[in-house]
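What follows is a set of notes on a single structure, which appears directly below.
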Amino acid sequence: MTTQDVIVNDQNDQKQCSNDVIFRSRLPDIYIPNHLPLHDYIFENISEFAAKPCLINGPTGEVYTYADVHVTSRKLAAGLHNLGVKQHDVVMILLPNSPEVVLTFLAASFIGAITTSANPFFTPAEISKQAKASAAKLIVTQSRYVDKIKNLQNDGVLIVTTDSDAIPENCLRFSELTQSEEPRVDSIPEKISPEDVVALPFSSGTTGLPKGVMLTHKGLVTSVAQQVDGENPNLYFNRDDVILCVLPMFHIYALNSIMLCSLRVGATILIMPKFEITLLLEQIQRCKVTVAMVVPPIVLAIAKSPETEKYDLSSVRMVKSGAAPLGKELEDAISAKFPNAKLGQGYGMTEAGPVLAMSLGFAKEPFPVKSGACGTVVRNAEMKILDPDTGDSLPRNKPGEICIRGNQIMKGYLNDPLATASTIDKDGWLHTGDVGFIDDDDELFIVDRLKELIKYKGFQVAPAELESLLIGHPEINDVAVVAMKEEDAGEVPVAFVVRSKDSNISEDEIKQFVSKQVVFYKRINKVFFTDSIPKAPSGKILRKDLRARLANGLMN
């Protein structure tokens, strides 16, 4: 529903009134126990499913029950504490997807510590920068990555490796820490405040330098509850579900919407360390995956792969995509591959914890939804759309900057009050930098990012719109559209295109394909053919890398 709220701000003893158009979920608000520490909330109902499979290690087939995960994470918490990791200390996870990611995150939470996760394929300099910025005291990793971080030992950073074989010199063995006396963990932490930070992901840096995002116990409890709690949860997971986790767990989407949401409801998580299309399809068939949480590059690979015809994918009842909008053509293609699945999207950003909106088609009692929509605002939260030029809130069907307010958003950026103040205003609204609108049925549609909009002679051109058209062409495997400087127009849209296998589609053919479907100022000016589109682990296109190619004359 939408309400016209009169908001009164007291500034210098002068009251000022303004009408804000605020959007809320079509689902009713629910009670959220966000006074609890995250681990207590996650395991609140564990007695009901302690013997049930919790984690399946895809490569090995090893299964951990909920009781195994609970006990082992508590023992690991005691082991970390014995090494000197205290409340508010930071533990870095430098691992591919594995059960140890789950165990380490929960163990840190138990002792009031904070986890920051980094991509193990980062360069040594990138890892070092994050470790130092977060003041990491201990790093959990695999032996093959130790060379990247061993210089940090000079600063007193401890390194724990998860390998079962021989470990590098001066490193500790993960398995030894999990054999510590488990009951001692109860007396370890001081009282954990709901406002204490529990996770410190670093934002993708697609519009600036990476910054530590402080997510609290209260924030993550709220975010998980907004998704999976209540009589009619927005994201209906159940204890019989097998949830696919192929998205990187060092990204907040997998950490929250897959790992934490699954643990809360007692579902089984199938953990896969990397995406490989044939292996993915084999595991879906073998483990009878019911929920596939994906991002557009994976959707694209599945939709365009002939391998899918060889496997039984009928167990999948839900396919949820996030990180970037899907076009209708891609939605239709993936629906054909998963005939029994509901397909929908969610919308989030790290700073929002991360979920702002989610398809109500995923609810236990689903609502009708439209193709291309990114869902409706989550319950127990508020959303508004602002005019980027005037700052006024906008009514339905008017595109503007998306803003969100609620207990789930970040506490702020680590050691960066200026960046925090420019993102969260004095009234608690988080400004996303994304452009979208809410229609007559409360559904959110993303237009693009403010800074990614192309300005052609004053006209705004949204890259996502053109990408959606282009990806529907059968001879195009992947695409990204960015702005290129042009003296007359200011900026013109250009496309980086990955041809489909055996395709020889030309630049002129692509231009004509688009020109027939858009107004004159949205026409593609140039096409550059490339082997791949650079993307962040979250699936978002790294447009700044493509703009750098243009600036350096390295288009092809």
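Each Cβ is built from the backbone N, Cα and C atoms, and glycine gets one as well.
Pulled from Swiss-Prot:
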- S203, S204, G205, T206, T207, K211, Q345, G346, T350, D434, R449, K540: ATP binding site (BINDING)
- K211 to S: Drastically reduces the activity (MUTAGEN)
- Y253, S257, A323, Q345, G346, T350, M358, K451, K455: (E)-4-coumaroyl-AMP binding site (BINDING)
- K274, K457, G458: CoA binding site (BINDING)
- K320 to L or A: Affects the substrate specificity (MUTAGEN)
- E401 to Q: Slighlty reduces the substrate specificity (MUTAGEN)
- C403 to A: Significantly reduces the substrate specificity (MUTAGEN)
- R449 to Q: Drastically reduces the activity (MUTAGEN)
- K457 to S: Drastically reduces the activity (MUTAGEN)
- K540 to N: Abolishes the activity (MUTAGEN)
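Only Y253, of the recorded positions Y253, C403, K540, have a C-alpha within 10 angstroms of the C-alpha of T350 (ATP binding site). Taking R449 (mutagenesis position) as the reference point, the recorded positions whose C-alpha atoms are within 10 Å of its C-alpha, out of K211, Y253, Q345, M358, E401, K540, are E401. Each residue contributes its Cα atom, and for K211 (mutagenesis position) and S203 (ATP binding site) those atoms are 6 Å apart.
Least packed by the Cβ count within 10 Å, out of the recorded positions Y253, K320, T350, E401, K457, is K457. Of the candidate recorded positions, S203, K274, K320, E401, K540, the one lying closest to K455 ((E)-4-coumaroyl-AMP binding site) when CA atoms are compared is E401. The recorded positions M358, C403 differ in how many other CB atoms lie within 10 Å of their CB, and the one with the most is M358. Within 10 Å of the Cα of K320 (mutagenesis position), the following binding-site residues from the list S203, Y253, K274, G346, M358 place their own Cα: G346, M358. Taking the C-alpha atom of M358 ((E)-4-coumaroyl-AMP binding site) as reference, the shortest distance to any of the recorded positions S203, K274, Q345, E401, K457 belongs to Q345. Cβ crowding, taken as the number of other Cβ atoms within 10 Å, peaks at K211 among the recorded positions K211, K274, R449, K455, K540.
Distance between Cα atoms for K457 (mutagenesis position) and E401 (mutagenesis position): 21 Å, as a whole number.
Per-site Cβ counts within 10 Å over the binding-site residues S203, Q345 peak at Q345. Here the CA atom of S203 (ATP binding site) lies 12 Å from the CA atom of Y253 ((E)-4-coumaroyl-AMP binding site).
Rounded to a whole value, the Cα-Cα separation of E401 (mutagenesis position) and G346 ((E)-4-coumaroyl-AMP binding site) is 17 Å.
Under a cutoff of 8 A between CB atoms, and with a sequence separation of 6+ in the same chain, the neighbours of G346 ((E)-4-coumaroyl-AMP binding site) are S257, K320, S321, G322, V355, A357, M358, S359, C374, G375. In this structure, K457 (mutagenesis position) belongs to neither helix nor strand by DSSP; it is coil.
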